[in-house]
Amino acid sequence: MLKYLVQRRFTSTFYELFPKTFPKKLPIWTIDQSRLRKEYRQLQAQHHPDMAQQGSEQSSTLNQAYHTLKDPLRRSQYMLKLLRNIDLTQEQTSNEVTTSDPQLLLKVLDIHDELSQMDDEAGVKLLEKQNKERIQDIEAQLGQCYNDKDYAAAVKLTVELKYWYNLAKAFKDWAPGKQLEMNH
């Protein structure tokens, strides 16, 4: 099955590669992560390059699909590309959305600046906790957007999620006095 889907990759979706997790083969937001991981491991055991001929391409496609679907940001970007042909992985598209909400960028930059000036771990942990809560809130809102087919709101939330994910990376890189880079 996987071999067939990989060979006709141009018509298949990542959801089709995991028929037990997604029996309807339709893009959905809410995912049973443990079921996805279990099915991924089973398929990987069958199609790993060491186990099957032509396994390298199949394994690579399977890896890409799994990592896209398990990560909320990448999943949302993928769903928007699939459902509305909006590619938020392209910087220009993402920037167009950001310019429509300059307050978002200012808020992210303010928090990033505050983080770079911090010298105590307790303050950083508090900011990091607040950022994790923002991310969880946006992920919940995205679920509602996809259920309601409100793709315009999903676009804005996905761009916002990308900024908060990048800020989460800055928390991991933080050390007192260390210069932090801000990616967007």
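Every residue, even glycine, has its Cβ placed from backbone N, Cα and C.
Original residues only.
The domain 'J' annotation in Swiss-Prot covers 13-82.
Among the sequence features in Swiss-Prot, the mutagenesis site LYS20 to Ala is noted as follows: Decreases JAC1 ATPase activator activity; when associated with A-35; S-38 and L-41. Abolishes JAC1 ATPase activator activity; when associated with A-35; S-38; L-41 and A-48. Mapped onto three states, the DSSP output places LYS20 (mutagenesis position) in coil. Sequence-distant contacts (6 or more apart, same chain, Cβ under 8 Å) of LYS20 (mutagenesis position) comprise ARG35, GLU39.
The 10 Å shell around the Cβ of ARG35 (mutagenesis position) contains 13 further Cβ atoms across the protein chains shown. Quoted from Swiss-Prot, the note on the mutagenesis of ARG35 to Ala is: Decreases JAC1 ATPase activator activity; when associated with A-20; S-38 and L-41. Abolishes JAC1 ATPase activator activity; when associated with A-20; S-38; L-41 and A-48.
Quoted from Swiss-Prot, the note on mutagenesis experiment LYS38 to Ser is: Decreases JAC1 ATPase activator activity; when associated with A-20; A-35 and L-41. Abolishes JAC1 ATPase activator activity; when associated with A-20; A-35; L-41 and A-48. Sequence-distant neighbours of LYS38 (mutagenesis position) (same chain, six or more apart, CB under 8 Å from its CB) are absent. DSSP assigns LYS38 (mutagenesis position) to a helix in the three-state reduction.
Spatially close to ARG41 (mutagenesis position) yet at least six residues away along the chain is no residue at all, judged by Cβ distances under 8 angstroms. Quoting Swiss-Prot on the mutagenesis of ARG41 to Leu: Decreases JAC1 ATPase activator activity; when associated with A-20; A-35 and S-38. Abolishes JAC1 ATPase activator activity; when associated with A-20; A-35; S-38 and A-48.
According to Swiss-Prot, the experimentally introduced change HIS48 to Ala is described as follows: Decreases JAC1 ATPase activator activity. Decreases vegetative cell population growth. Sensitive to high temperature. Abolishes JAC1 ATPase activator activity; when associated with A-20; A-35; S-38 and L-41.
Looking at Swiss-Prot, you'll find the mutagenesis PRO49 to Ala noted as follows: Decreases JAC1 ATPase activator activity. Decreases vegetative cell population growth. Sensitive to high temperature.
According to Swiss-Prot, the mutagenesis experiment ASP50 to Ala carries the following note: Decreases JAC1 ATPase activator activity. Decreases vegetative cell population growth. Sensitive to high temperature.
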